[in-house]
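Listed in Swiss-Prot:
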type	residues	note
BINDING	Q11, P12, S13, G19, N20, G147, E148, D149, V186, K195, M196, S197, K198, S199	ATP binding site
VARIANT	D112 to E	In TRPS9969; no effect in activity
VARIANT	P129 to S	In TRPS9969; reduced activity
VARIANT	A133 to E	In TRPS42C; reduced activity
BINDING	D135	L-tryptophan binding site
VARIANT	M196 to I	In TRPS271C; activity largely reduced
VARIANT	G329 to S	In TRPS4040; reduced activity
Amino acid sequence: MTKPIVFSGAQPSGELTIGNYMGALRQWVNMQDDYHCIYCIVDQHAITVRQDAQKLRKATLDTLALYLACGIDPEKSTIFVQSHVPEHAQLGWALNCYTYFGELSRMTQFKDKSARYAENINAGLFDYPVLMAADILLYQTNLVPVGEDQKQHLELSRDIAQRFNALYGEIFKVPEPFIPKSGARVMSLLEPTKKMSKSDDNRNNVIGLLEDPKSVVKKIKRAVTDSDEPPVVRYDVQNKAGVSNLLDILSAVTGQSIPELEKQFEGKMYGHLKGEVADAVSGMLTELQERYHRFRNDEAFLQQVMKDGAEKASAHASRTLKAVYEAIGFVAKP
């Protein structure tokens, strides 16, 4: 039986965090045996905000090495860089003509980003969700692992696919969201009611996957908990957001359930919890970084992974693009 196709991607425009790892990358790794996984480094999305060219090139290779270090296996999955597969931009343009201005105007991420990058509100930033739809629909994707912040974009992808299919027949699979049961959201260390973000200006809120583990220990020990007396280590997102966040992180790293951890820390101080979280996270990062540096220092291997991945992706993408071009009436290239 053919495995369902999963597509997902991440920008190379900033260092990945443990939030990215626990909320996305680890799920990607776990899906490799049961699904046909296609994972993309979306460098074309990254340039919707200004990038330094040298830094972008470095960040792309860094991100690829991190994917591999986290356990994404090029023998099991297709891993590639978006700009290496021109069908993404080609389908993106075609889908622009089947997407309405009003739909894009309602995208909350555009509103947020245009406020943050007021000096550079470019058409690419506005049009970002259409390229994302092309990314997904090119591969006849069945499932897309999405966080809450991308659900609206996936809904638009589904709408575009259904609109196109209604006009031309079943050209696209209509993708479904895949939302993991747990580990999907790691919150900010000092503001635990908001999601941890690699673009956060306050670096004390964020744990980067490539950060010095000693620095991470200090950050975790400064993390917000609670002011109750005596302290109670209990999972309660509404009333104990900081404590709950630390329990979520510890559970994700160790594999222990939340009830097991609550029992383990019964009668203990918040300092005990922070110490355990710090030890677990720093240990995990030390091992991950050793693997990362091994891959990052072998640039010939990274180049081969990108080349092989782009060839596999393009073989799949070109079939979809050919069907789209034929449906809309383009003359086939001689």
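Cβ atoms here come from the backbone N, Cα and C positions, even for glycine.
Original residues only: the substitutions mentioned are not part of this model.
Of all the Cβ atoms in the protein chains shown, 23 others lie within 10 Å of the Cβ of P129 (variant position). D135 (L-tryptophan binding site) sits 10 Å from P129 (variant position), taking the CA atoms of both as reference points. Cα of P129 (variant position) to Cα of K198 (ATP binding site): a span of 20 Å. Among the binding-site residues Q11, N20, V186, K198, not one has a Cα within 10 Å of the Cα of G329 (variant position). Under the three-state DSSP scheme, K198 (ATP binding site) falls in the coil class. A simple way to gauge crowding: the CB of G329 (variant position) has 7 other CB atoms within 10 angstroms, across all the protein chains here. Comparing Cα positions, M196 (variant position) lies closest to V186 out of the binding-site residues Q11, N20, V186.
For Q11 (ATP binding site), the number of other Cβ atoms no farther than 10 Å from its own Cβ, over all displayed protein chains, is 23.
According to DSSP, Q11 (ATP binding site) sits in a coil region rather than a helix or strand. Cβ neighbours of N20 (ATP binding site) (same chain, under 8 Å, six or more residues apart in sequence): A10, K198, L209.
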